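Participant: Take this structure, written in structure tokens, and hold onto it; I'll ask about it next.
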Amino acid sequence: MRKFAYCKVVLATSLIWVLLDMFLLLYFSECNKCDEKKERGLPAGDVLEPVQKPHEGPGEMGKPVVIPKEDQEKMKEMFKINQFNLMASEMIALNRSLPDVRLEGCKTKVYPDNLPTTSVVIVFHNEAWSTLLRTVHSVINRSPRHMLEEIVLVDDASERDFLKRPLESYVKKLKVPVHVIRMEQRSGLIRARLKGAAVSKGQVITFLDAHCECTVGWLEPLLARIKHDRKTVVCPIIDVISDDTFEYMAGSDMTYGGFNWKLNFRWYPVPQREMDRRKGDRTLPVRTPTMAGGLFSIDRDYFQEIGTYDAGMDIWGGENLEISFRIWQCGGTLEIVTCSHVGHVFRKATPYTFPGGTGQIINKNNRRLAEVWMDEFKNFFYIISPGVTKVDYGDISSRLGLRHKLQCRPFSWYLENIYPDSQIPRHYFSLGEIRNVETNQCLDNMARKENEKVGIFNCHGMGGNQVFSYTANKEIRTDDLCLDVSKLNGPVTMLKCHHLKGNQLWEYDPVKLTLQHVNSNQCLDKATDEDSQVPSIRDCSGSRSQQWLLRNVTLPEIF
């Protein structure tokens, strides 16, 4: 009997422990689920503290997100909403971990504590919840608190409900002041940024796009350069966040900003002269002729002094070159700080529509910057893009007055001292179409790329792909590509201009109208029956098919 009672006690005790274990297991399991939901960015509860070690989960440490096959169709539909993989973005934590992609020399740099404060201004229009809030969290989690004055979110007339009251409720719970400012009507990036800058309080204004992720140590190097010289405007290295997988890929510290003949921003290799100026130290900032425009920091007072943005420009486009020219020509400095890295989702297409169409807006903006800042070189641009001259570009008197007040240098100074490797040839004999006398067709780059054959097509008189420059170096040039022949009878290809003559040296005879390739001693000829879309090169015969009319343009003296 005693033994039976003892067994009952043991059994009851064991049962209690089993029940207690089950309770604890269920409790912590549910807690983990709560944490997981919170990390994935559901707008409830407080935000997580800065990530100290890599999490486990989709996209952690910047790794790509792979969507299962059964969800591919849904993924494609969701992609159309923002022109990036929204499904992948929503699977990633709002405070995901990222690799430290800085150069080793950057990781040991020490910055003073008394750097200026910054307001981070982020403009958004119908942005995805996950990308917008991931931008905000990355700023908060990876910025020294005493340097981050506030974050200003400027809503450019978004239509999505979750960007209204739910957004305001969410950001109120963050540990840094986050203000949501609303534009009354769709105004575009330029005017929305001006609104954000006007309400900001920091000593420095940092502009970011709404689909960025800041990495460790991103802010201090930017603020340190501005503290060193308040007239220095600084950009981080822009890393790539894949629009397909949200993989985080480090950008290169060996590229800087330039522009092509059509005034489109382009990345080009950092020239040797800039490497020499830095004595080979890649951790030092790169002086860049232009900036991409989406991500940069500027002293708030200096921003006002040099004229903020041109408020006469519409929506987006051209404002980055305009402010770049203005900074350099009016006594400032523009740098890429190689120890600062910020990721950006690069999309292949824009999900937005613009009143009047994108082309019309960009033409107007480019016309304004050309008229105010490019002096006689604006004529070069107008030959490339004659449609620009037909747009109404508004009143520029206040911008011309600003240039006079600031005693800014001419554009020729900018090309000679800041951007001597510009694609714009400063010395040339001819600019325009190159027309074959027999066929009445024109050379055409066909929007082809480096190492592809130059084309020939019916002359259309609209500039663009049919504009070639016969330069003072006797190159036949289209933007940064030159006509090149490496063997007898061709083909005639387009290669990067190397300025070493050789295979890119052409002699034009204004009497015979021939374009003779000096190395091969052959002449440019019309297309052959075998390939009707490319010119040929043959032994010089004096035939009409080897005669070419070059458009000689009378421009103001710029030689």
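Even glycines carry a Cβ here, placed using N, Cα and C.
What you see is the original sequence, not a version with the noted changes.
Okay, these came from Swiss-Prot:
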- Asp156, Arg186, Trp316, Arg347, Tyr352: substrate binding site (BINDING)
- Asp209, His211, His344: Mn(2+) binding site (BINDING)
- 431-551: domain 'Ricin B-type lectin' (DOMAIN)
- Asn95 to Gln: Induces decrease in glycosylation (MUTAGEN)
- Asn141 to Gln: No effect (MUTAGEN)
- His146 to Ala: No effect (MUTAGEN)
- His344 to Ala: Loss of enzyme activity (MUTAGEN)
Participant: In Å, rounded, how far does the Cα of Tyr352 (substrate binding site) sit from the Cα of His211 (Mn(2+) binding site)?
Facilitator: 15
Participant: Nearest by CA distance to Asn95 (mutagenesis position): which of the binding-site residues is it, out of Asp156, Arg186, His211?
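Facilitator: Checked the binding-site residues Asp156, Arg186, His211; minimum Cα distance to Asn95 (mutagenesis position) goes to His211.
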Participant: For Trp316 (substrate binding site), which of the recorded positions His146, Asp209, His211 has the nearest Cα in space?
Facilitator: Asp209
Participant: Per residue, counting other C-beta atoms within 10 angstroms of the C-beta, which of the binding-site residues Trp316, Tyr352 reaches the highest number?
Facilitator: Trp316
Participant: Helix, strand, coil: count each for the residues of the domain 'Ricin B-type lectin' (431-551), based on DSSP.
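Facilitator: Counting residues by DSSP class gives 9 helix, 51 strand, 61 coil.
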Participant: Using DSSP reduced to three states, classify Asn141 (mutagenesis position) as helix, strand or coil.
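Facilitator: In the DSSP reduction, Asn141 (mutagenesis position) maps to helix.
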Participant: Could you check the mutagenesis positions Asn95, Asn141 and say which one's CB has the most other CB atoms within 10 Å?
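Facilitator: The most densely surrounded of these mutagenesis positions is Asn95.
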Participant: Got a sec? Which of these recorded positions, His146, Arg186, His211, His344, Arg347, has the most Cβ atoms within 10 Å?
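Facilitator: Buried the deepest by this measure is His211.
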Participant: For the binding-site residues Asp156, Asp209, work out the Cβ neighbour count at 10 Å and name the residue with the minimum.
Facilitator: Asp209
